[in-house]
Amino acid sequence: MSETKPKYNYVNNKELLQAIIDWKTELANNKDPNKVVRQNDTIGLAIMLIAEGLSKRFNFSGYTQSWKQEMIADGIEASIKGLHNFDETKYKNPHAYITQACFNAFVQRIKKERKEVAKKYSYFVHNVYDSRDDDMVALVDETFIQDIYDKMTHYEESTYRTPGAEKKSVVDDSPSLDFLYEAND
């Protein structure tokens, strides 16, 4: 008979939930406002493993290692800051909560990094590169400059909202049963 291998989960959700419950109980019992109740190592290790695992997801595979390290750091920070909001009486899946906090932090980091890259490109195009200087034109490849222009305009277009982009109220054009309520003459 074939024996199934146990599935390896890098974070045990039940142990993590129990650690969070213990930490929040200790936090609630803390009477001294100057005393900081630290999260234990189980929670910290789980947050680090979840952030590291999420960085390997296909959504984030194309980013450089430096961006990924920044994303992981932001994810860990967001998870630690927001873990006190986790309602252990209502939800039993802290892994999903931490993953969502990390995911949102990753997306915010990507937006921030893209904005910084757009600033660098804009500075280069407007202050460094001079198309009227023959020496500069000879040094710089035209496809490189065109690529920078394309990336810069793509970012600028993504930040502007078109006037018709606001959410409109949905008008229900589906057939109604109002004709049943009309009074017969």
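Positions of Cβ are set from backbone N, Cα and C atoms, glycine also.
Don't expect the noted substitutions in this model, because it carries the original residues.
Values in this document were obtained by computation on a predicted structure and should not be read as measured data.
The Cβ of ASN13 (mutagenesis position) has LYS92, ASN93, PRO94, HIS95 as same-chain neighbours under 8 Å, each 6 or more residues away in sequence. According to Swiss-Prot, the mutagenesis experiment ASN13 to Ala carries the annotation: 40% loss of transcription capacity.
DSSP assigns LEU54 (mutagenesis position) to a helix. Taking Cβ-Cβ distances under 8 Å and a sequence separation of 6 or more, the neighbours of LEU54 (mutagenesis position) in its chain are PHE60, GLY75, THR99, CYS102, PHE103, PHE106. According to Swiss-Prot, the experimentally introduced change LEU54 to Ala is described as follows: 50% loss of transcription capacity.
Under its mutagenesis annotations, Swiss-Prot gives ARG57 to Ala the following note: 45% loss of transcription capacity. Cβ environment of ARG57 (mutagenesis position): no same-chain residue six or more positions apart lies under 8 Å away.
Under DSSP, GLU70 (mutagenesis position) is assigned to a helix (H, G or I) in the three-state scheme. Taking a C-beta cut-off of under 8 angstroms and a sequence separation of 6 or more, GLU70 (mutagenesis position) has the following same-chain neighbours: ARG109, GLU113. Recorded in Swiss-Prot as a mutagenesis result, GLU70 to Ala carries the remark: Loss of interaction with host RNAP core.
Within its own chain, ASP74 (mutagenesis position) has ALA105, PHE106, GLN108, ARG109 as residues 6 or more apart in sequence whose C-beta sits under 8 angstroms from its own. One entry in Swiss-Prot concerns the mutagenesis experiment ASP74 to Ala. Its note says: Loss of interaction with host RNAP core.
Under its mutagenesis annotations, Swiss-Prot gives GLU77 to Ala the following note: Loss of interaction with host RNAP core. DSSP assigns GLU77 (mutagenesis position) to a helix.
Following the DSSP three-state reduction, the secondary structure of PHE86 (mutagenesis position) is coil. One mutagenesis experiment named in Swiss-Prot is PHE86 to Ala, and its note says 60% loss of transcription capacity.
Looking at Swiss-Prot, the entry for mutagenesis of HIS95 to Ala says: 65% loss of transcription capacity. According to its DSSP assignment, HIS95 (mutagenesis position) is helical.
Recorded in Swiss-Prot as a mutagenesis result, TYR97 to Ala carries the remark: 65% loss of transcription capacity. Long-range neighbours of TYR97 (mutagenesis position) (same chain, six or more residues apart, CB within less than 8 Å of its CB): LEU83, PHE86, TYR91.
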